[in-house]
Amino acid sequence: MAARVLAPPGPDSFKPFTPESLANIERRIAESKLKKPPKADGSHREDDEDSKPKPNSDLEAGKSLPFIYGDIPQGLVAVPLEDFDPYYLTQKTFVVLNRGKTLFRFSATPALYILSPFNLIRRIAIKILIHSVFSMIIMCTILTNCVFMTFSNPPEWSKNVEYTFTGIYTFESLVKIIARGFCIDGFTFLRDPWNWLDFSVIMMAYVTEFVDLGNVSALRTFRVLRALKTISVIPGLKTIVGALIQSVKKLSDVMILTVFCLSVFALIGLQLFMGNLRNKCVVWPINFNESYLENGTRGFDWEEYINNKTNFYMVPGMLEPLLCGNSSDAGQCPEGFQCMKAGRNPNYGYTSFDTFSWAFLALFRLMTQDYWENLYQLTLRAAGKTYMIFFVLVIFVGSFYLVNLILAVVAMAYEEQNQATLEEAEQKEAEFKAMLEQLKKQQEEAQAAAMATSAGTVSEDAIEEEGEDGVGSPRSSSELSKLSSKSAKERRNRRKKRKQKELSEGEEKGDPEKVFKSESEDGMRRKAFRLPDNRIGRKFSIMNQSLLSIPGSPFLSRHNSKSSIFSFRGPGRFRDPGSENEFADDEHSTVEESEGRRDSLFIPIRARERRSSYSGYSGYSQCSRSSRIFPSLRRSVKRNSTVDCNGVVSLIGPGSHIGRLLPEATTEVEIKKKGPGSLLVSMEQLASYGRKDRINSIMSVVTNTLVEELEESQRKCPPCWYKFANTFLIWECHPYWIKLKEIVNLIVMDPFVDLAITICIVLNTLFMAMEHHPMTPQFEHVLAVGNLVFTGIFTAEMFLKLIAMDPYYYFQEGWNIFDGFIVSLSLMELGLADVEGLSVLRSFRLLRVFKLAKSWPTLNMLIKIIGNSVGALGNLTLVLAIIVFIFAVVGMQLFGKSYKECVCKISQECKLPRWHMNDFFHSFLIVFRVLCGEWIETMWDCMEVAGQAMCLIVFMMVMVIGNLVVLNLFLALLLSSFSADNLAATDDDGEMNNLQISVIRIKKGVAWAKVKVHAFMQAHFKQREADEVKPLDELYEKKANCIANHTGVDIHRNGDFQKNGNGTTSGIGSSVEKYIIDEDHMSFINNPNLTVRVPIAVGESDFENLNTEDVSSESDPEGSKDKLDDTSSSEGSTIDIKPEVEEVPVEQPEEYLDPDACFTEGCVQRFKCCQVNIEEGLGKSWWILRKTCFLIVEHNWFETFIIFMILLSSGALAFEDIYIEQRKTIRTILEYADKVFTYIFILEMLLKWTAYGFVKFFTNAWCWLDFLIVAVSLVSLIANALGYSELGAIKSLRTLRALRPLRALSRFEGMRVVVNALVGAIPSIMNVLLVCLIFWLIFSIMGVNLFAGKYHYCFNETSEIRFEIDEVNNKTDCEKLMEGNNTEIRWKNVKINFDNVGAGYLALLQVATFKGWMDIMYAAVDSRKPDEQPDYEGNIYMYIYFVIFIIFGSFFTLNLFIGVIIDNFNQQKKKFGGQDIFMTEEQKKYYNAMKKLGSKKPQKPIPRPLNKIQGIVFDFVTQQAFDIVIMMLICLNMVTMMVETDTQSKQMENILYWINLVFVIFFTCECVLKMFALRHYYFTIGWNIFDFVVVILSIVGMFLADIIEKYFVSPTLFRVIRLARIGRILRLIKGAKGIRTLLFALMMSLPALFNIGLLLFLVMFIFSIFGMSNFAYVKHEAGIDDMFNFETFGNSMICLFQITTSAGWDGLLLPILNRPPDCSLDKEHPGSGFKGDCGNPSVGIFFFVSYIIISFLIVVNMYIAIILENFSVATEESADPLSEDDFETFYEIWEKFDPDATQFIEYCKLADFADALEHPLRVPKPNTIELIAMDLPMVSGDRIHCLDILFAFTKRVLGDSGELDILRQQMEERFVASNPSKVSYEPITTTLRRKQEEVSAVVLQRAYRGHLARRGFICRKITSNKLENGGTHREKKESTPSTASLPSYDSVTKPDKEKQQRAEEGRRERAKRQKEVRESKC
């Protein structure tokens, strides 16, 4: 890196590329070749790869030249230069820079072998190529070409235009080829894949022109690919496309899994429903007329009869005949019809399960949930309601799981991309630092030299002047720095002028503070501020602050954004889109907020000075209101107009020229809060980010010239503009005027004015929301006047602010610009009110609603998230737009003609339907609809007119690319911009907005008034002094009680306060109000004698060292001991942790079985009778009774009994359907049961009251729920007894009994967990819901403006036909017809309309969920004017309104729910997760590895049989190859099943039968062989039992197929189940790791998903009972018919399951909205006393909307949250070095070495075992040394325990870690628990010690031998005898110390005593847990 970084940047780097340069390169190439002769062997190739230099990422072609290189010297733009990148020193390349400093790299070899780099033609080509105008022209050409492509019938002359385009593209390619060369060397034309695209497009153009290829239109569609050229022209798009391609690669595993799962489900569907969807009701018996007999010669044609449509039963108003089934729960036929297989399948024959391919399509449709309610209803009608189970499985496993896996994968890919970007940025920062250090050194040297020259203390000016004169003096530092990009003279002159001006102005004003002369040459004044209490003597310079706002400096964002400060991107907004920032979401983007880019970094001096002239504190003009840093500022600062309308000028906030340099400003209340001593220095804040070191070094390094440069680059406007601004936009003409300004400023900036304006906004919104149709003229008049008034108010506000702030500063603030825009529009609208067609301007008034965002953080956050996403998504949106465009054009070119020619196939009137591709707009709409997820219906039309293959391909591509990939990437970006930090930032930003301030002021006022009244009362009614104190005491009691219970705020009584004369309290009393701004709405302001400690989250306070001592010292003379509570938990979250009191259970071991007090202390004090003596008399009996009740209630059986009762009572509710009247017995039983249940529940409640006492009972939310439900039952019981059961109110109370099942919630742990999590999320869900409502309000009001009253139409009810415009034009025409005695004609409204805002909301909900939206859109598109008959597509561009709403209203807001829920769960996990947070990543990995290996134990392998033949079979069966062969057979069997179709011939059927027989024989053989080899052990393995059952069923199925099919399901289904065995094969395939991860994620999510499923079932249960009691008798129409209705419990559940995914809820709602005359109030229902079939619109809307919000938005999104969470965990685990499978294989191999499962292995086998393992645990031979080094403990008999080996091997893979021991201990406990072993083995030695013993024995032997040899004894026998004895002796001696020292070694084999201790501890722990569980129960 050193070489690369220290390449000297600056003007010297720019060297023109000359023939000498080329010669140098060639010389270097030759040298390098000589240096490194190529290696003969390829052995170390890889290492070389790593060590090779890599190209510098900042100097890549296409990127901007890094800032550090300065400006390009004159004359070197567009001239070939030598390459900057050292990497290319030995390659023939050169670079060229254009004016925008973009870098282009070319090959220095001759282009096309002719044109050298110095050739004139090539140089001209290069100049053209790199010029920005050239790319602009190409861009414009492409866009124009795109416009021409959208013509459906191009005019004649367009042919010539076509040639022009081709010519331009050819010219472009030629220029590129001449400039770059064609294809041989690097950087030539064809080396860039995007150029391949260009090349192919041009070739196609010429081929189609000169060669006749038949179908031209298909080839013309390839021209569309030209649109893709935009991607190659706009640099940022390439990155996004790269990311898309990455995510598609990552999706491969998910795709495989998806296809596999869908295939399995499709096979099941094929077997279950083959041919069912052709069942129709045919006229029966046949009417044998003459028509069927031709002169008696020909018989009856059965085929023709059943395929004749006229013989089918058609439901009125439906296009398809009615389906039916022959099972009891399927759809039935009416009288006179018989159910039989006839005709084709529904939907042109494309919806069926007749062949595998159609079944697969149906399943894909189910997975994407498009119009699946139709498939669901058809299938249940044809096959029976029981098959709902199939759909539940597919929707939950297929749809929710797989689709969200796609989302998870895309999100992960995005996250990885983001990480890479961040790392790159950090690396750049390091490089930048190194460069700056170098510059600094140069500069310091220069300055030292300068100092030496200029004797002593000459000012900087003098030095500069000397430099200017150039008399032997060194150059000024700015020149030395090599950054000097402009003539230094210019800059120096400017500096001088500025300095003089500053000095003169400073003198004039006589600044009280000393103005320091500029220490830096940037002309900025640095002021030294000393903090009041002199705790810090640091000079605070503006330079330090200005640094804070360098784009990308680490302090710019509030989060720890890792931004780069390397590639400074010249003038703010025009940054290079291809930069590393492309993918960054808002947090990590290089320049935090987009506003941040808009401002110049430094303030024009003059503006600053002027500004301060009336600020009253001119010296401090820079830091107006900066109380945070300078708390002792005078109050007068408040008037300074730098304050924006919010009263806040923040460093990073809404950017303003001034704001960028100011420290954060605060409000008056905060100034008061922070006492004079509080030390709030922003350096402290910087340190808190853990970046101090980096910051300091950068601060010291950024050179003055660099800052100067920045200043230049940040000023976007020419100097004349600033002059103009100073003269005309800053009004300071007269002292009186300034006085007036101050007064206006005081008024306008007051928080109360803000409050008033906010109230006006809310009122104005209300006024706009009150518009409806039809309105009375008076009401209309009121609204018009209201509008004028509000316009007036807002205009006045704007003008006053303009006066107060000056236009220049007014428009620096984003909100003000917004206000100004809206006010101008409103005024314009007033002027143009009467102009026709401009009523749309009224819609702009709606934008006022957004002004609420200023004071409503969540709305602000939502807008920010949308803003950030749109920002970060800018490129993605462009890519999406290009995709939509391309597909729309392709669709139009390919299918447009077909739609016109074959229109009669899809339309009865032979008119083009609404959805077609005949022109571009409609084609675009179809593609957009596919992106919304609705593809199947338009695809059927397409397939019918244009053939199946092409349509399937195009639609699937749009669906997969557009919907599944790009839209999920959108969602991933949304979720990422939703990170917790955003929420935290909005929750409490430390800053209070004016609204909060005004509310606090009002509260203070009220509190003050209370105190005054209190004092007044006391003065009048003179009482004793004791009484005087008492109310305060009581107040304290109450407050303390309430606060301690609920708010988690510690309160300390301050005992010695004194009263002063007016009854307020001195000392703490008066002052505490200043400091406490309590979230709990100031609950203690009224009580001035409390010191309150409010916890502030550490991570949240903007300045960490907030010294609270000051607060207490000021408030309390003795100095109270209150410090800030560090352990607070409100870390920016949306849920509050419970007060700590609850977390520490008070230990009461001996008396925890005693009941709690009955009443609260307050009650006992007031009513003495509540207090009884429990020692004697009645009190004692009462106490015994309570204890008995307590024992009963706490008993497990009691709880079980109650759960049983709850389930029974809930079940009883399910019987109360419409048939209950006819079933007298059941009805009577239910009535009695109801009473019994009520009595039991009342008894239970009384018992609990007695046992727990009222306090405990009524402080538990679950008990409240029980209480309310029991109360409802009791009321209805009493009402029945008194005979009031028919009263409406009592009836509706009875429906509330549906809530009974809710009681089950608290009883089932799983559901309770989910509900608790949900309850935690409710506040933020409600918040988002509210924001969504506000957001939708705008669209709703707009809808009312556009469509109110326009949805009515004239309609003939008998023929069900709408009148055309020429027959009936408007309402009056229709009424005339009605008067003409035509009873069947009506003027009717669409049920879902925009007549008022409420109705608009419902319509928008349908559009957002894409259900029923078509009818709403059609009505809008046909609308004309209020009360006019609609005209078909007369208002076609109204589609755009819906498109915009879908993007913003549906897309962003609905996905926001997912964001909020995921975010919330993560936060709750953080708070309550415990162990996860306190572990490092390493520990987690260890812990997971250990967790996995602890639960396993070595199993005894199945012993090999002794019989020889059995043994051979055993070996054969247990081989892996055998398993794989069987798997392949299973797959083949599946393939043969796929071949089956409904219409197959007899011959085919026979072939399939025999093939199947062969497979059955194979599987039977497998089964028999295994049973023979494995003997009785065969049945100890689950999979074998499964196989056995399947084989038996298959054999039985072969013989009894007919009988089984008649009574049960088709036997082939069992074969499908066999597919489950494929799961086993996955372990054997190494490549399937990704799929294993996905399945593992599913397994991990199952428990949580089961809990959510339970909760969902409970919700469905309650709603279906509610639906039965309210909508049972609704008229059958739309989505409600004889099968799908609310008449019985089963039917209700079927309907509600369908709505869980929001499918078809519009159809179910429509009949419920019926009112007479659409329904009858007197209709009789046989067998029931109920009359009428009308619905109840309000109840219906509430029912469906609440159900959709609960199920579709919340519960289903919880499902998504869990899948995303577990997927990331599973991915992490699969990335771990050790996975589950590795441990599995470890144990499998272990079994071979330890056949008896003793858990020990002999030392001698260890080396073989280690070698037999698989990677990564394997220790390959030779491994003796390594195994010895592991120091494994051994027990007697030289055996080693398996867990010790596993630990050692794991440690070897994962590396050592200090925390291993603790984890290890836990693992051992687990292992010992799961493998209770009778014998305890104590280790006596270890492998290392054993080796040491062996080695020492050998050494001793050698020594002794030598000793003997020296002594001369050579008699062998004696020697050997002695040696043997000595050896064993010594060995024994050696071993004693080893055993003694061993117990310290921590292994699994532990002494018994320790185990007993552990067991004892475990028992204690269990007892404690049981106690806690008892207490948690109600």
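The backbone N, Cα and C atoms fix where each Cβ goes, and this holds for glycine too.
So, quick note: what you're seeing has the original residues, none of the substitutions.
In the three-state DSSP scheme, Glu373 (Na(+) 2 binding site) is classed as helix. Swiss-Prot lists Glu373 with the feature Na(+) 2 binding site.
Swiss-Prot lists Glu934, Glu937 with the feature Na(+) 1 binding site. In the three-state DSSP assignment, the secondary structure recorded for Glu937 (Na(+) 1 binding site) is helix.
In Swiss-Prot, the entry for mutagenesis Asp1602 to Glu states: Decrease in sensitivity to the scorpion toxin BMK M1. The structure shown retains the original residue.
If you look up Swiss-Prot, you'll see 1893-1922 marked as domain 'IQ', on the strength of sequence analysis.
Summarising the environment of Gln1901 (mutagenesis position), the number of other Cβ atoms within 10 Å of its Cβ, over all protein chains shown, is 15. Listed in Swiss-Prot as a mutagenesis experiment, Gln1901 to Ala is described as follows: Decreases interaction with CALM1 in the absence of calcium.
One mutagenesis experiment catalogued in Swiss-Prot, Arg1902 to Ala, is accompanied by this note: Decreases interaction with CALM1 in the presence and absence of calcium and reduces rate of channel inactivation. For Arg1902 (mutagenesis position), no same-chain residue 6+ apart in sequence has a C-beta under 8 angstroms from its C-beta.
As a published mutagenesis entry, Tyr1904 to Ala appears in Swiss-Prot alongside the note: Decreases interaction with CALM1 in the presence and absence of calcium and reduces rate of channel inactivation. Counting Cβ atoms from all protein chains shown, Tyr1904 (mutagenesis position) has 15 others lying within 10 Å of its own Cβ.
In the three-state DSSP classification, Arg1905 (mutagenesis position) falls within a helix. Quoted from Swiss-Prot, the note attached to the mutagenesis of Arg1905 to Ala states: Decreases interaction with CALM1 in the absence of calcium.
Averaged across the domain 'IQ' (1893-1922), pLDDT for the predicted model comes to 75. The 10 Å shell around the Cβ of Glu934 (Na(+) 1 binding site) contains 22 further Cβ atoms across the protein chains shown. Cβ-based crowding with a 10 Å cutoff singles out Glu373 as the top-ranked of the binding-site residues Glu373, Glu937. Neighbour density for Arg1905 (mutagenesis position): within 10 A of its CB lie 12 other CB atoms from the protein chains shown.
The CA atom of Glu934 (Na(+) 1 binding site) is located 13 Å away from the CA atom of Glu373 (Na(+) 2 binding site). Cα to Cα, Gln1901 (mutagenesis position) and Glu373 (Na(+) 2 binding site) are separated by 88 Å.
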